[in-house]
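Structure first, commentary second.
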Amino acid sequence: MGVWLNKDDYIRDLKRIILCFLIVYMAILVGTDQDFYSLLGVSKTASSREIRQAFKKLALKLHPDKNPNNPNAHGDFLKINRAYEVLKDEDLRKKYDKYGEKGLEDNQGGQYESWNYYRYDFGIYDDDPEIITLERREFDAAVNSGELWFVNFYSPGCSHCHDLAPTWRDFAKEVDGLLRIGAVNCGDDRMLCRMKGVNSYPSLFIFRSGMAPVKYHGDRSKESLVSFAMQHVRSTVTELWTGNFVNSIQTAFAAGIGWLITFCSKGGDCLTSQTRLRLSGMLDGLVNVGWMDCATQDNLCKSLDITTSTTAYFPPGATLNNKEKNSILFLNSLDAKEIYLEVIHNLPDFELLSANTLEDRLAHHRWLLFFHFGKNENSNDPELKKLKTLLKNDHIQVGRFDCSSAPDICSNLYVFQPSLAVFKGQGTKEYEIHHGKKILYDILAFAKESVNSHVTTLGPQNFPANDKEPWLVDFFAPWCPPCRALLPELRRASNLLYGQLKFGTLDCTVHEGLCNMYNIQAYPTTVVFNQSNIHEYEGHHSAEQILEFIEDLMNPSVVSLTPTTFNELVTQRKHNEVWMVDFYSPWCHPCQVLMPEWKRMARTLTGLINVGSIDCQQYHSFCAQENVQRYPEIRFFPPKSNKAYHYHSYNGWNRDAYSLRIWGLGFLPQVSTDLTPQTFSEKVLQGKNHWVIDFYAPWCGPCQNFAPEFELLARMIKGKVKAGKVDCQAYAQTCQKAGIRAYPTVKFYFYERAKRNFQEEQINTRDAKAIAALISEKLETLRNQGKRNKDEL
């Protein structure tokens, strides 16, 4: 017999069932939401190269093409592919680190390549230690470091790129130490390749700071590549003889530079001319390279006790004719790389600064200083000995300090492990610690950027909590790749905003208490302190966008609305006023992503559309009254009419500044004139006004996107130049006569009063501000011509 439940019991039991279901469902979700780093088997500190290598290994193992009998293969591969797509992208990685997968709702991915792609096309040079795969954020710093770079721009799907790969690897091994060999994957870094003018693959370019890039056009053999590279290597080999020997040696020794000399005699082997040239390039600025023909310089060779062919390194101050009692290094190898490594290993270490003189030395010069504890770990990398030479022209001295000799000094600088830092000539007050790669080109780029920027390392003693001047503080962790990528941009921004804002960085792995005090929950978190006001930066990691953010703080482009001001400014707006309003909530991630784009859009619409935002967390009742049901809700309030209160809601997929701007401008009344063949002839070709014309076709997508921009241009030049539009679908003959071959085409028709006729110029940009600037420049030229003609009369 069944048991009847009363209504209250039924509702109570139903709630329990639903609660149990939700608990089980959430447990399943948590169980399946695997950490992206764990999926790929990498740490949170993994570099882009390590992430690519880990993904490739898994892709070859788990790809559905290799597991046709596994029904879960597709789903399993999608998970690791998703993890890779997110972690390889700097912006997505930052979102994931900060918000988890919820922060990636607008970036769902879901596509992957065939197994053959991952086996043969993916990460072509990731396993080659002599070849450095460069990414956009590090490219400029690398090629401007002062070293010579030869870079291969390739595409994974390009057959010629794969044909070149074995030769490029052999070439890289051949010239290792002579110059840097790089590679750029244009499939991953399309923007970088476009910026560098790369439009075919493979494209090979030589880069050196201070000179224009040089493209290689020869055949792709190793010998031809070596020959081309050697043309750009700075190498001078001196033939030594009785007439120049003493002066050459003494001059070099006085400058602290030694000599590598190969003596060529009848017996034994001396270095070939090609090997000597390569060594000269590899040791440029560190050691002079020379050779001596003992057949013609017999007495000189005998005085040096040289009786057979040999090669020797003479350090500064060596006694040349007494090889038993000094540090002359005789070399048995004939291989350039082996000789290079042995010579550079024997070069003296950097100057060791003492605790007593440290403050004074740092106060009078700019220094790159290595901190070590007892043994100098940097001596294991002989390449770093090039730093002194490569930083000489930047007036940066290079030294080291042993923290075990004065622990208090390092503790006060918050140096607790081997590190390097730049000191900017003001003692220990102004310095910046390096958090990048411990390799030559990265250290060079850091040193040059840091001494010329205004970023300082912060600690409790100099944290600007109550400073009267505004500060931008970057809270970061050294293990976080997006944090490291942001640091060079902060240095650039500090130069752009010098005198307006101070810049500092705070390492949250060292100063955990300070970071907790300011509730720092993700890295990097960038905050502007302006006395009692604190503003968190949410934009992209670029100097330009940081500059925009600061400018917006000083001169806000978006009106922060309250229910009262919304009623006064928006609801009761003047007849000819229009508004765009963002209804948002601070906890909403898409709202946070939108905010910098919203501000950027507002700056471009100044004087045309009023832009505001209202916090629906603070004014929840008001937003409910306005029927705001989701965040962010973007509304356009058109000019007031006799109609009831109305607005347009934005339903577009893209919430970037450009898309929102185009959408808003589309509601404004047309200012330009629609022209027919008759009016085009009468007003433009036979009239006496300047005209800018948009030739378009209604079916053309780019034309539709450009239409609001052209209306913005029409408003900007109103009163100076008239703006018109010609429909080339309706009036094909008119457009044909005007020489129109693509849509949209913009032409400027300017009336020359002196000649009483029209001239025309095609404009090759679709940016309203740029077009307006070009037109203003042309009008100024016409005015100056008119003045000169009057003066001549």
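Every residue gets a Cβ built from N, Cα and C, even glycine.
Substituted residues are absent from this model; it holds the original ones throughout.
From a predicted model like this one, the values you see are computed outputs, not experimental measurements.
The annotation domain 'J' is assigned in Swiss-Prot to 35-100.
Marked as domain 'Thioredoxin 1' by Swiss-Prot on the basis of sequence analysis: 130-232. Across the domain 'Thioredoxin 1' (130-232), DSSP classifies residues as 40 helix, 24 strand, 39 coil.
Annotation comment: Swiss-Prot describes 454-553 as domain 'Thioredoxin 2'.
Among the features that Swiss-Prot reports, domain 'Thioredoxin 3' is placed at 557-662. When averaged over the domain 'Thioredoxin 3' (557-662), pLDDT in the model lands at 89.
When secondary structure is read from DSSP and collapsed to three states, His63 (mutagenesis position) falls in the coil class. For His63 to Gln, Swiss-Prot lists a mutagenesis experiment annotated as follows: Prevents interaction with HSPA5, leading to prolonged interaction with substrate proteins.
Sequence-distant neighbours of Cys161 (mutagenesis position) (same chain, 6+ apart, CB under 8 A from its CB) are Ile124, Asn152, Tyr154, Ser155, Tyr201, Pro202. Listed in Swiss-Prot as a mutagenesis experiment, Cys161 to Ala is described as follows: Abolishes disulfide reductase activity; when associated with A-483; A-591 and A-703.
The mutagenesis experiment Cys483 to Ala is recorded by Swiss-Prot, whose note states: Abolishes disulfide reductase activity; when associated with A-161; A-591 and A-703. Same-chain residues at least 6 positions away in sequence with a Cβ under 8 Å from that of Cys483 (mutagenesis position) are, in sequence order, His435, Asp474, Phe476, Ala477, Tyr523, Pro524.
Record note (Swiss-Prot), mutagenesis Cys591 to Ala: Abolishes disulfide reductase activity; when associated with A-161; A-483 and A-703. The unchanged residue is displayed. Taking the Cβ of Cys591 (mutagenesis position) as centre and 10 Å as the limit, one finds 23 other Cβ atoms among all the protein chains shown. Classification of Cys591 (mutagenesis position) by DSSP places it within a helix.
Here the residue is the original one, while Swiss-Prot reports the published mutagenesis Cys703 to Ala with the comment Abolishes disulfide reductase activity; when associated with A-161; A-483 and A-591. If you draw a 10 Å sphere around the CB of Cys703 (mutagenesis position), it holds 20 other CB atoms from the protein chains shown. In the three-state DSSP assignment, the secondary structure recorded for Cys703 (mutagenesis position) is helix.
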Original post:
Mind checking how the domain 'Thioredoxin 3' (557-662) divides into helix, strand and coil residues in DSSP?
Top reply: 37 helix, 22 strand, 47 coil
Subject >> Rounded to the nearest Å - Cα separation of His63 (mutagenesis position) and Cys591 (mutagenesis position) >> reply: 37
**OP:** Quick one: give me the count of other CB atoms within 10 A of the CB of His63 (mutagenesis position).
**Re:** 23
Original post:
Using Cα coordinates, what distance in whole Å links Cys591 (mutagenesis position) and Cys703 (mutagenesis position)?
Top reply: 30
